[in-house]
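What Swiss-Prot records for this protein:
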type	residues	note
VARIANT	Arg48 to Lys	In allele SAA3.2
VARIANT	Arg64 to Gln	In allele SAA3.2
VARIANT	Gly93 to Cys	In allele SAA3.2
Amino acid sequence: MNLSTGIIFCFLILGVSSQRWGTFLKEAGQGAKDMWRAYQDMKEANYRGADKYFHARGNYDAARRGPGGAWAAKVISNARETIQGITDPLFKGMTRDQVREDSKADQFANEWGRSGKDPNHFRPAGLPDKY
């Protein structure tokens, strides 16, 4: 595939006008960093019941970057849920029904954050203010 075909393909797939592709990619990169930061904070906090808060917060922060950030948050969230659908039964001993319910709740929190709603709705009592 030559370069021009690749660029046109990206514009069609990403749904971005040629005038905004640079901004979109910048927002997507920043959104990916927001998602990574929320994931790192979740691991650091290691706080029972806080995972939905971090899902919502990562998506919220990323989506605030703009369309590119919202796109990155959705792609990352969907990929994460797909991977967890495979690994959770193997490594956490979860049943398919448990995985399905957890994924549904995670996706609800993801969409909550991406839609601009306050992620603190999912914040558990006692989670340190640092987060």
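The backbone N, Cα and C atoms fix where each Cβ goes, and this holds for glycine too.
Overlay of Swiss-Prot feature records on the structure.
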{"residue": "Arg48", "record": "variant position", "Cβ neighbours (10 Å)": "9"}
{"residue": "Arg64", "record": "variant position", "Cβ neighbours (10 Å)": "17"}
{"residue": "Gly93", "record": "variant position", "Cβ neighbours (10 Å)": "8"}
Pairwise CA distance, Arg64 (variant position) versus Arg48 (variant position), rounded so that it is a whole Å: 27
Assigned element (helix, strand, coil) containing Arg64 (variant position), judged by DSSP: coil
Residue pair Arg48 (variant position), Gly93 (variant position) - Cα distance, angstrom, rounded: 18
